[in-house]
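One structure is given here, and the rest of the page talks about it.
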Amino acid sequence: MLFGVKLANEVYPPWKGSYINYEGLKKFLKEDSVKDGSNDKKARWDDSDESKFVEELDKELEKVYGFQLKKYNNLMERLSHLEKQTDTEAAIKALDADAFQRVLEELLSESTELDNFKRLNFTGFAKIVKKHDKLYPKYPSVKSLLEVRLKELPSHSEEYSPLLYRISFLYNILRSNFNTASEPLASASKFSSIVSNDIDMNFRSFKFWVHNDNLMEVKTRILRHLPVLVYANVPSENDDLVNRFESDISNNDEIVGSSSSTSSVEHGLGARSFDPLINTLYFDNEHFELYNDKLLKLNSAPTLRLRWTGQLSDKPDIFLEKKTLIEDEATGKSEFDLTKLQLKQKFINGFIFEGDKKFKEQTLKKLKESGTAGRDLERLEEDFSEIQNFIIKNELQPVFRTVYTRTAFQIPGDDKIRVTIDSNIVFIKEDSFDRERPIRDPNTWHRTDIDANVANPLKFLRGGEYAKFPYSVMEIKVKSSLDSSMSASSMISNVKLPKKHGQWLNDLTNSHLVKEIPKFSIFVQGVASLYGDDEKLDILPFWLPDLETDIRQDPKQAYEEEKKKLLKQKEIQKKIDGMRRLSNLKEPQHQAAVPVSQEENERITSQGDLEADGSSDEETEQEPHSKRSKKVRRRKPKATFLRILAGRDPKLMGVDSEEEEIELPPGVKKPLNLLKNAGPVNVEAKVWLANERTFNRWLSVTSLLSVLTFSIYNSVKKAEYPTLANYMAYVYFGLTIFCALWSYSIYMKRVDIIQQRSGQHLDAPLGPVLVSIVLFVTLVVNFVMAFRNAAKSRQELQIQNLEVPERIPEVLRPLQNYLFKLMGPSSD
């Protein structure tokens, strides 16, 4: 879509006159005349045109950012007025909750529109400047002029997180003191609600991508139901946020941005953010074993990282964390096993690289002197030893750093629902794999160049040393008791959410604002982004192709798709209820019939949801169970032994196959081309190579048999039994021809199955079994015939009273005589 059309469609009508006059600036550039190649004097661009354009551009900048500053200050004043109405208990009791909430809703909506206003106008200015430089390359670029003017406009670098925090505080007052608030507010837990510690709890985590255009709207939607979470100086064991409320962010114009939806990447300015800037330094070895284990879903695949807040020059607290995700394959539930140590900077090098126990001994000594319990000391000592041994055993070293800003939403004291949004994510290489030109000093745990106490330290990064993730990552954590019957699906649409938050969470996650990416991992994405071309990576994450497409959706289209999805879910549920009733009626009459269990019903429902919403490439543990047909199937003939050997029937006859034919309704025809075959065939290279490797092995068997055939045939005249040798040569020649034809036919059949994306089984054991049987029979026949001929020759010599030569030792002669009796004439 052209930007001019996009701007016209997204303009907020009350502020229409305050947006950039994009079309007017385009007319100043005489774009149409330049493209037509006109030689008219009016179409020529001269110094006067340049000065007029710059003057008009400056006027538009003043108009746009003057309005933005005015609106921002107006919002802050109105918020201050609301805060004055709630500064005492008496004022809160006398407050008109409905009117107060209406004003809050207006402020929240205007904040969203102002963020959109800022983003659209900045994009417009950037595009018009780029257009000028492209049309008139002989004239100086006005990009530097734009940057200078933007720095002079204070509202350009204005952060919107203070607005969100203040609005969040006012929403909390409504939640805490009024039961007459609107349903979203009233449904939320009270500010002081606390979860009982007596109940065993676990959590489910769901990951989403959020486009920067939608980031502010997503935050404001969440803010209506959950307050922004502000952390104290020291995080708790369950918090993976860090210990700072504010951080000074030194931004690079191409790398790190602010926490608003219009990042400072575009602005090129430093901004004061109310969201913490988190630095996470991940460990791995040269073979990327931790990455491969995590991506290949090996259970309990751990990750190791160093984490701190803000700039390292400010001497923040640094935590070394070993985090292991333990998943229950039966239920799909997961819980973290977290081992965390707080380290001092001066001891990190020795602890990581040298196995130094000095810091461990000092820490334990201080804690012992302060009266810490013996059990706690033992546990801490075990944690030190566990992490240090883990580093040494796996030869781990710092590999890359992730820098991002985080906004968290959670009701304090109630962690049943928690939402975090990580924005402006940047991955930075910090490995020392290259011995000659290491990125990081091998004897230092971090890059000293970007952690130096200088302005804009990220400017030291070279091309290829960093990668910026194009979207923000939203994570929703849902906590429930261990006996809860939550679905094992990795998609949030298939999970039963708490009643208090289910409706708005479903509305948000099914909207056009977010895209769900199951099992997304920042650690995995960082390795794939920075080291994707490395041959040591066994596999790449399934979501990489989605990064090449625009995840934004048209709101109307998303709404229509959601309506269709809900209708389909209702139809599926109705069919399931009918099937359940029928199974309950028929069960007394047919004891052999197996009733449909509740668990299977949930799986079928989940599969229906997945089909309606489009499946992801993420493989889940429940996938084999969810591929059950929901229609009445025709009977298929029973598999015979030969059909199974030939690969025409699956060996698992008790398992329903996707290939089974279903009865179609009247008037409905089976499509010739299935949707699953519409796109290009994306098959992993190892599948093709496995097929070719099998074919090559068959060719080697064919070659060996052909050598054996012609060796026997060429030595027939020299053989003791020429007739037998001649027969064997013909048998082996036929077996050679069979091997060649069989290997080629099976190879082509498997290629066809792969290209058609068929679920047909690839096993075909008839060939190997037949070759084995023929070889066994020929060996037995050769053995028997040879003994019979030997017995016949022996008998002829005895009849002629000639001496029979004995070629075997005296001990084995009884066995020889026995074989002669068994297979030929007696030697007596």
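Placement of Cβ uses the backbone N, Cα and C atoms for every residue, glycine included.
None of the listed substitutions appears in this model.
Confidence annotation: the domain 'SPX' (1-146) carries a mean pLDDT of 82 in the model. Under the heading domain 'SPX', Swiss-Prot lists 1-146.
Listed in Swiss-Prot as a mutagenesis experiment, Y22 to F is described as follows: Decreases affinity for inositol polyphosphate. Strongly decreases affinity for inositol polyphosphate; when associated with A-26 and A-131. Less than 8 angstroms from the CB of Y22 (mutagenesis position) sit F3, G4, L7, G124, K127, I128, each of them six or more residues away in the same chain.
Under its mutagenesis annotations, Swiss-Prot gives K26 to A the following note: Decreases affinity for inositol polyphosphate. Strongly decreases affinity for inositol polyphosphate; when associated with F-22 and A-131. DSSP assigns K26 (mutagenesis position) to a helix.
Among the mutagenesis results in Swiss-Prot, K127 to A has the note: Abolishes inositol polyphosphate binding; when associated with A-130 and A-134. The residue drawn here is the original one. Around the Cβ of K127 (mutagenesis position), 17 further Cβ atoms fall within 10 Å across all displayed protein chains.
For the mutagenesis result K130 to A, the note given in Swiss-Prot is Abolishes inositol polyphosphate binding; when associated with A-127 and A-134. K130 (mutagenesis position) has a Cβ environment of 13 other Cβ atoms inside 10 Å.
Secondary structure at K131 (mutagenesis position), taken from DSSP and collapsed to helix, strand or coil, is helix. Under its mutagenesis annotations, Swiss-Prot gives K131 to A the following note: Decreases affinity for inositol polyphosphate. Strongly decreases affinity for inositol polyphosphate; when associated with F-22 and A-26.
Taking all protein chains in view, 11 other C-beta atoms sit within 10 angstroms of the C-beta of K134 (mutagenesis position). For the mutagenesis result K134 to A, the note given in Swiss-Prot is Abolishes inositol polyphosphate binding; when associated with A-127 and A-130.
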How long is the line from the C-alpha of K130 (mutagenesis position) to the C-alpha of K26 (mutagenesis position), rounded to the nearest angstrom?
11
Quick one: DSSP breakdown of the domain 'SPX' (1-146) into helix, strand and coil?
116 helix, 0 strand, 30 coil
Output, ordered by sequence, the same-chain residues six or more apart from K26 (mutagenesis position) with a CB under 8 Å from its CB, or 'none'.
G4, I128, K131
Can you tell me how many other Cβ atoms are located within 10 Å of the Cβ belonging to K131 (mutagenesis position)?
15
